[in-house]
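What follows is a single structure, written as structure tokens, with notes after it.
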Amino acid sequence: MALSYRVSELQSTIPEHILQSTFVHVISSNWSGLQTESIPEEMKQIVEEQGNKLHWAALLILMVIIPTIGGNTLVILAVSLEKKLQYATNYFLMSLAVADLLVGLFVMPIALLTIMFEAMWPLPLVLCPAWLFLDVLFSTASIMHLCAISVDRYIAIKKPIQANQYNSRATAFIKITVVWLISIGIAIPVPIKGIETDVDNPNNITCVLTKERFGDFMLFGSLAAFFTPLAIMIVTYFLTIHALQKKAYLVKNKPPQRLTWLTVSTVFQRDETPCSSPEKVAMLDGSRKDKALPNSGDETLMRRTSTIGKKSVQTISNEQRASKVLGIVFFLFLLMWCPFFITNITLVLCDSCNQTTLQMLLEIFVWIGYVSSGVNPLVYTLFNKTFRDAFGRYITCNYRATKSVKTLRKRSSKIYFRNPMAENSKFFKKHGIRNGINPAMYQSPMRLRSSTIQSSSIILLDTLLLTENEGDKTEEQVSYV
């Protein structure tokens, strides 16, 4: 009969680290005293305990792991497939989504296994330091991406012209590479030191960073991976708010402008003849007395151009809304990661504190930090209509964007050059197409001298969007409307 087996015989067939779990411990400690009539009662209690663990595991899978994997996959697909989303800033978001996706794929499931086995490592020993390394790496990379996005946005608002000049795809990839290298540098001490094992029971380990072996890493790693990015995010957030308030004031109090011919060498430069003069485009600038546009149709032109100031105000409003989103991300960042890193520091510095309680709190708070990997794509993308539309199509397995004729007409623009040779500029044709401007619509004012400029031929360039006076220096941002 099954009841005649001795405990020692049963234990010899079970690995040592599995015997330490509550499930086997309850069986082995009560096996000798079990009677046939008491088996259902004992087994019922064990089944209930394991059932509760399974319920918690299912809850974590449904509420945390699956949304993290699904949401970040949608972000990666959107940036990869949508042409409108393929610019430098969104490459940061895609890299952030990659880091968060890897947390959901490789870190969370194994962390869930450790919960099921009551902190005992259920996998081969060699995988323990590798998993801890990936845990620190991907979580740190997620935090570093948030910090980099915050700094990048502040620079784009404070110095728009300079930021646009260095905001290429190659530059974005360099920045992303630096973020990942910093994250690797912070996490690399974990596999180098390795996990200390018990000599008597080498298979009986808990795969956690202990104070005795990783005390210095836990302290300085927390400073580098969290508190330093936190300080940077706080400073850049308030600087961003200040810069937006200043620009909103400048736009609101800007005097009326007049339409003039103005040479702008920083926007369009001919690449065919090095010695040729820069093209001249019609722009808004009341501070210079260049030759004005023909008087014919002035009233119609000014009615059309009066909307440009409104678009400037609208752009400021959009940036303020984006900064509010940044504030939400900043708040969630504090809410989800502060408890873990504060407890981590306390565990190292406080010798009189209950180490068992702090370790238990760490196991809880780390899952709150994991939740941020699922929240990041929601906060950053659900406020963006292009992302929302893409997500809706991807969920229904439709991976092609549809563009209406009305939308295409709204995006078409006509830009008139005073220099007829400007129409042949390879630079302008290349970048015009990239910005949604049809080269077939280019017309030269030299051809239109004998004709009246129609109201439909208005120049849609707003150079007074973000104008700052810093001493004697004036900066103008040129943007397509």
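Using N, Cα and C of the backbone, Cβ positions are placed for all residues, glycine too.
What Swiss-Prot annotates here:
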BINDING   ASP135, THR140, LEU209  ergotamine binding site
MUTAGEN   LEU132 to Ala  No effect on agonist binding
MUTAGEN   ASP135 to Ala  Abolishes agonist binding
MUTAGEN   VAL136 to Ala  Slightly decreases agonist binding
MUTAGEN   SER139 to Ala  Slightly decreases agonist binding
MUTAGEN   THR140 to Val or Ala  Decreased agonist binding
MUTAGEN   VAL208 to Ala  No effect on agonist binding
MUTAGEN   LEU209 to Ala  No effect on agonist binding. Strongly increases dissociation of bound lysergic acid diethylamine, without affecting binding affinity. Reduces signaling via arrestins, but has no effect on signaling via the phosphatidylinositol-calcium second messenger system
MUTAGEN   LYS211 to Ala  Impairs protein folding and stability. Strongly reduced cell surface expression
MUTAGEN   PHE217 to Ala  Slightly decreases agonist binding
MUTAGEN   MET218 to Ala  No effect on agonist binding
MUTAGEN   ALA225 to Gly or Ser  Does not affect agonist binding
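Structure with Swiss-Prot features highlighted.
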{"residue": "LEU132", "record": "mutagenesis position", "Cβ neighbours (10 Å)": "21"}
{"residue": "ASP135", "record": "mutagenesis position", "Cβ neighbours (10 Å)": "22"}
{"residue": "VAL136", "record": "mutagenesis position", "Cβ neighbours (10 Å)": "23"}
{"residue": "SER139", "record": "mutagenesis position", "Cβ neighbours (10 Å)": "27"}
{"residue": "THR140", "record": "mutagenesis position", "Cβ neighbours (10 Å)": "24"}
{"residue": "LEU209", "record": "mutagenesis position", "Cβ neighbours (10 Å)": "19"}
{"residue": "LYS211", "record": "mutagenesis position", "Cβ neighbours (10 Å)": "18"}
{"residue": "PHE217", "record": "mutagenesis position", "Cβ neighbours (10 Å)": "19"}
{"residue": "MET218", "record": "mutagenesis position", "Cβ neighbours (10 Å)": "19"}
{"residue": "ALA225", "record": "mutagenesis position", "Cβ neighbours (10 Å)": "25"}
Want to know which mutagenesis positions, from VAL136, LEU209, LYS211, are within 10 Å of ALA225 (mutagenesis position) at Cα; which are they?
VAL136
In Å, how large is the greatest distance between any two Cα atoms among ASP135, THR140, LEU209, the listed binders of ergotamine?
16
Close mutagenesis positions near LEU132 (mutagenesis position), where close means Cα within 10 Å, chosen from VAL208, LYS211, MET218:
VAL208
Around VAL208 (mutagenesis position), how many other C-beta atoms are within 10 angstroms of its C-beta?
16
Other residues, Cβ within 8 Å of ASP135, THR140, LEU209 Cβ centroid (ergotamine site):
LEU132, PHE133, VAL136, LEU137, SER139, ALA187, VAL190, GLY221
Can you tell me which mutagenesis positions out of VAL136, SER139, LEU209 are within 10 A of PHE217 (mutagenesis position) by Cα, answering none if there aren't any?
LEU209
Just to be sure I understand: of ASP135, THR140, MET218, which mutagenesis positions have a C-alpha no more than 10 angstroms from the C-alpha of LYS211 (mutagenesis position)?
MET218
Determine, to the nearest whole angstrom, how far the Cα atom of VAL208 (mutagenesis position) is from the Cα atom of VAL136 (mutagenesis position).
12
Roughly how many angstrom lie between the C-alpha atoms of LEU209 (mutagenesis position) and SER139 (mutagenesis position)?
15
How long is the line from the C-alpha of ASP135 (mutagenesis position) to the C-alpha of MET218 (mutagenesis position), rounded to the nearest angstrom?
13
SER139 (mutagenesis position) to MET218 (mutagenesis position): how many Å between their Cα atoms?
14
